[in-house]
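Only one structure is covered here, and it is reproduced in the block below.
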Amino acid sequence: MTQCASRRKSTPNRAILGAFASARGTRWVATIAGLIGFVLSVATPLLPVVQTTAMLDWPQRGQLGSVTAPLISLTPVDFTATVPCDVVRAMPPAGGVVLGTAPKQGKDANLQALFVVVSAQRVDVTDRNVVILSVPREQVTSPQCQRIEVTSTHAGTFANFVGLKDPSGAPLRSGFPDPNLRPQIVGVFTDLTGPAPPGLAVSATIDTRFSTRPTTLKLLAIIGAIVATVVALIALWRLDQLDGRGSIAQLLLRPFRPASSPGGMRRLIPASWRTFTLTDAVVIFGFLLWHVIGANSSDDGYILGMARVADHAGYMSNYFRWFGSPEDPFGWYYNLLALMTHVSDASLWMRLPDLAAGLVCWLLLSREVLPRLGPAVEASKPAYWAAAMVLLTAWMPFNNGLRPEGIIALGSLVTYVLIERSMRYSRLTPAALAVVTAAFTLGVQPTGLIAVAALVAGGRPMLRILVRRHRLVGTLPLVSPMLAAGTVILTVVFADQTLSTVLEATRVRAKIGPSQAWYTENLRYYYLILPTVDGSLSRRFGFLITALCLFTAVFIMLRRKRIPSVARGPAWRLMGVIFGTMFFLMFTPTKWVHHFGLFAAVGAAMAALTTVLVSPSVLRWSRNRMAFLAALFFLLALCWATTNGWWYVSSYGVPFNSAMPKIDGITVSTIFFALFAIAAGYAAWLHFAPRGAGEGRLIRALTTAPVPIVAGFMAAVFVASMVAGIVRQYPTYSNGWSNVRAFVGGCGLADDVLVEPDTNAGFMKPLDGDSGSWGPLGPLGGVNPVGFTPNGVPEHTVAEAIVMKPNQPGTDYDWDAPTKLTSPGINGSTVPLPYGLDPARVPLAGTYTTGAQQQSTLVSAWYLLPKPDDGHPLVVVTAAGKIAGNSVLHGYTPGQTVVLEYAMPGPGALVPAGRMVPDDLYGEQPKAWRNLRFARAKMPADAVAVRVVAEDLSLTPEDWIAVTPPRVPDLRSLQEYVGSTQPVLLDWAVGLAFPCQQPMLHANGIAEIPKFRITPDYSAKKLDTDTWEDGTNGGLLGITDLLLRAHVMATYLSRDWARDWGSLRKFDTLVDAPPAQLELGTATRSGLWSPGKIRIGP
């Protein structure tokens, strides 16, 4: 019997060995194709590309005159200028600017640009506040002087006055060998006019190193690498089949049988994938509902801006920072989004990849991952509900936008599934596909290391499979396809870039930052605990539930060496993926909280596993289950000890979006902490009670499956928050309502932001009843103003901001404008007015004084109130100072009194009928000019007149106020006013909320000049976008600050008057100059060619 059994067992083994021996051709194909794919993939970064070259030459068209050419890299590769001395001789006695790379009156122009300037006594060549050479004008106008030569390259900046000698008799030249002296260029600007004289020339080589496309050779290599890799993987699959065992992968690769044939579709689709449960319906509905009403992620505007600009630029530039360098080597996902912008820029469309990723994650979890964790998990309905609810709650705060964490979560899950499939069937093809998936996941973003963690977690079993197979077919036929699979991503990453350009882009990002060391990883968890949007209720729960389930599972698995019906190998590998990811995240350059979205899928699987591990069938002692319930209550207390905040416009109308949630004055966190204390105390009692105590029906119900209940509760809270926001905001802007309107062509926030194009047009006419009694301030001051004067405003009072020294980037022109008017205004005021108000038409009254303080009062004349209509919903008073008012962010802000009193017609005279406290967005910034808003809807329809009543009863010098007359502004939507064709600098935070506005583009190294700038709310502008887009960091504000003047416009959020939605700024040009015409060409560059380092130094 033993010999017969041994003979039957050895027969198939000999057959398998014979099959492997006869597969010589397949082995050679796998080896050669794999090596070819590997070599071609690795060679791709080194192969040549075709660069689009661009030169800026001046003068243009044979005429002298300024031209604009703002470089996206800010500085050129090199710059040369030649100025004949005859040009200096022909200049007027006062001199002027011969040439400059920026307007002389631009912000910090001397600090950034190069100038050749002639004064009455000298000729100066200056560069970035450094005097390169200064020569007396009389020497330059002498016959000996021939020309002035200026060069600025990586070798330094030098000036040479050809024909002149220094005191030692040497040629008169000077300079500094500093590559950081290369000037910023936004054009060529001059005071010269007329035909261009012979010999006057400026030439700048624009840095277009990133504007490349593959050569034919490189394109063939990319195609060859991809084809060879596919062939190698097919050959590896063929080698896998030689063991004579079937698999799902084998079934899928067989020729399809007709679906109508018996069992055709059933053989094509596994049984587990053909079911549809209530859990599936809830998850799918949850994802679809959240896609419409849910909050977006923090960087959606940033990523959409890059995607919208990429097609025109010719590459995926990091548009807002880092000198326009590309996102490579982590950017292929953004290129997918760039392709999607050809269809639409609407939020619902652009966020489809994350929606699809979430749905696929659930299908993989429910059909592949949970069954792999063992029969106990597969058979547990609470486990499936736990996975579903945790997936939703982890996805909602992190992965409902354009950020790539959702794609990475899917990539990591696919990698894990393929690794498990490889082990289940002892096949290497799934492992090779897992390597491909991990490589492409890592190519999305550095945090794609989570997929690498999945490979590492399954590395040992895969190595055992490799060793077993190598004895049969050799090493190279197995290793070569793996090498090709792991490196084929290079053909995508370096498709249109080279090794040199990607290294330079990486250097720029690392040098400028943020680029934090591995030992600062604690910052990520610190930000999560702060009471900010990054540490909001939803974000805390999305990660902390995963962490709690992870450590609980580790503790139980270590205590219980064997748990019936739980697969230890897959379970430990799942935990290894999460622990490995936490470790690898230490080495990512940024420490943002939104990276926790990576854990959404594996966290859901961990929640399912933990649900089984803490169930009564595993934890039989109620003490342990109650301890876990107490831990859940503590987690909820920690999660609720913050705001219910969501990013930017997603928070509009959401309850408690800027405060800790409360019920009847008691914080929800306190309630959950009390429940934690009760549960922990009961668990402690159970520890000392007899072992069978505490097994009542209530305790068993509470502790059987708490994870899906808690996660389901939190999912309901998130959805309810968004629904409440929509209801409270309707019919004005909310995230969900905007998405609904997108189906009929809505333009997001641009439809609801109202712009006042002409602030001088809406002033009301004062009634003449008391005109003979008006004081020196006219109708604004009324009959007897006390303490108000035409100049009662301190210097440097600007619109919607507080002046800080030194000035921040992105500030308005009024920060640097003269603080006094040269001609007094209509009532003698010399104070500049904001928002384009004309002092010749608009009076001013204020209480600020540096002398003795007094209590001040003002009651203006009555102003005729137009009849109400939908086009004029507001009465506005432009004011400054510490004023009592209401705002969405701060509620009621105490201060001095500025109210609007309205009147009804009476017998022979107007009858005051009530007063209105203003909606004041900037009450916490008392020095700022702003528009106080009084909604017409809150006034009686038969009110016929209004007047301003102002009282400054404080004797503190800082408690001053200033007012202008009331007006009824004529408003237009931002979409109507700005439109969809004018170039706009859309700050990175606002891009997704304004999908119809045209972002300023760039191509061939030159940026488009914007007409407007749209910013987020005051705090976000000051702390986030102004600093991030600073020219010092290679941002777009380096262009606009130097070339343009910004003026904030009066804007309002429709029917949400007390909300600071952001701002619209209009740009005025400093110099009326046309765009420069560039000399374009092409050049073939090797993968190692570099024009030198981008200037990022001070």
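The backbone N, Cα and C atoms fix where each Cβ goes, glycine too.
This is the original sequence, none of the listed changes applied.
Annotation of the natural variant Ser297 to Ala in Swiss-Prot: Resistance to EMB. In the three-state DSSP assignment, the secondary structure recorded for Ser297 (variant position) is coil.
Under a cutoff of 8 A between CB atoms, and with a sequence separation of 6+ in the same chain, the neighbours of Met306 (variant position) are Met316, Ser317, Asn318, Tyr319, Phe320, Glu327, Tyr334, Ala338. One natural variant named in Swiss-Prot is Met306 to Leu, and its note says Resistance to EMB.
Swiss-Prot gives this note for the natural variant Met306 to Ile: Resistance to EMB.
DSSP assigns Met306 (variant position) to a helix.
Around the Cβ of Ser297 (variant position), the same chain contributes Phe398, Asn399, Asn400, Gly401, Leu402, Arg403, Glu405, His594, Gly597, Trp647, each under 8 angstroms and 6 or more positions distant in sequence.
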